[in-house]
Amino acid sequence: MTEAMKITLSTQPADARWGDKATYSINNDGITLHLNGKDDLGLIQRAARKIDGLGIKQVALTGEGWDTERCWAFWAGYKGPKGVRTVMWPDLDDAQRQELDNRLTIIDWVRDTINAPAEELGPEQLAQRAVDLLCSVACDSVTYRITKGEDLREQNYMGLHTVGRGSERPPVLLALDYNPTGDKDAPVYACLVGKGITFDSGGYSIKQSAFMDSMKSDMGGAATVTGALAFAITRGLNKRVKLFLCCADNLISGNAFKLGDIIRYRNGKNVEVMNTDAEGRLVLADGLIDASAQHPQLIIDMATLTGAAKTALGNDYHALFSFDDTLAGRLLTSAAQENEPFWRLPLAEFHRNQLPSNFAELNNTGSAAYPAGASTAAGFLSHFVENYREGWLHIDCSATYRKAPVEQWAAGATGLGVRTIANLLTA
């Protein structure tokens, strides 16, 4: 059996022969990471990516200085979508080791689920995986209902049914109730709503291959909020939280929805479809209507919703939108505490009015006259949140997935956002 490569930490610079910018050096005892006190977690993550790139698949984190955050930074960079990697973790106290183990279980579940091929992960499989994860951490406190196919139409979940009807795999709504109180009448503290588009071709507004090749990841919002709830439970969440996952394929067929169709929602809103590739907001609307009906203190929806958010922030930050400044500040505080990247983008009352339609109350996409696509998408969603000015956060999760490797991440899912939402839920 191959001996594990030892990885140690040092606050001293590397030997001059390695250059003045060296972040790691190799010696007879293994590899030393040279911390400079400026961005130590980022340095560790980038070094781990390089170590993986060397083909080293077994490592042992040894010596002084390792804690949960540094171990996790190493794993975030070391983990990749192909092959098996083995890490021997340093000695940590019980609380730190439990926190690390929970991250390894839950956030790796999120990354692996998002990376799964669409052929293996359809709407029903995504919903069932979410149930299985949450039952693994709190089954006694979990109840759920799965509604699919024509039952969605009969129950007037018209956005989800319309988007998903073009696929042979029926659309699915997962409504899950985490209620640790044991009281069926306990108030709902928070609702989490996730976009679960298990493959997005764009529909008749079809994507080019260069934009479609990563669309197995269009369910990243659903996976992330599921992981966030599970992770919050491991951190002691004792409040009632409901989860709504809106799962569907967006495909082309003789039964697929078309431009010019009008969707009539249960809250009385009528929406004209002028871009079938703006489908995420159409399915989220159904989940947000259900979430609002619970009258929670907090609603968080999460979705890989717009290319505009990626244009603004790249894949480096999740985009945050809210009318509630206090709540937005709380989430950004949680993000800072968890070392996760979020950035607030504008959402104003006028964005709600930048989706005009000649035939319905709303258009599902903005026109050239209103180019702020991420903000108008958030404005669209606000029409389905009963009290949209208070207690609602929309996250356009542009940092969920990377099509190609970069210096700190392998290609694929990142798992970013799980810890921040869990932190907010348990604050």
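The backbone N, Cα and C atoms fix where each Cβ goes, glycine too.
Nope, none of those substitutions made it into this model, it's the original residues.
Glu279 (Mn(2+) 2 binding site) carries neither a helix nor a strand DSSP state and counts as coil. Here Swiss-Prot flags Lys195, Asp200, Asp218, Glu279 as Mn(2+) 2 binding site.
The Cβ of Asp277 (Mn(2+) 1 binding site) has 19 neighbouring Cβ atoms from other residues within 10 Å, across all protein chains displayed. Swiss-Prot lists Asp200, Asp277, Glu279 with the feature Mn(2+) 1 binding site.
Over all protein chains present, the Cβ of Lys207 (active site) has 15 other Cβ atoms lying within 10 Å. Per Swiss-Prot, the feature active site maps to Lys207 (among others); the stated evidence is sequence analysis.
Here Swiss-Prot flags Arg281 (among others) as active site, drawing on sequence analysis. Long-range neighbours of Arg281 (active site) (same chain, six or more residues apart, CB within less than 8 Å of its CB): Ala303, Leu305, Asn364, Ala377, Phe380, Leu381.
Quoted from Swiss-Prot, the note on mutagenesis experiment Lys310 to Val is: Reduces the ability to hydrolyze Asp-Leu without decreasing its ability to hydrolyze Leu-Leu. Long-range C-beta contacts of Lys310 (mutagenesis position), restricted to its own chain and to partners at least six residues apart, with a cutoff below 8 Å, comprise Ser398.
Within 10 Å of Asp277 (Mn(2+) 1 binding site), judged by CA to CA distance, lie the following recorded positions from the set Lys195, Lys207, Asp218: Lys207. Taken residue by residue with DSSP, Lys195 (Mn(2+) 2 binding site) is part of a strand. Relative to Lys207 (active site), the binding-site residues with Cα atoms inside 10 Å are Asp200, the candidates having been Lys195, Asp200, Glu279. A simple way to gauge crowding: the CB of Asp218 (Mn(2+) 2 binding site) has 28 other CB atoms within 10 angstroms, across all the protein chains here.
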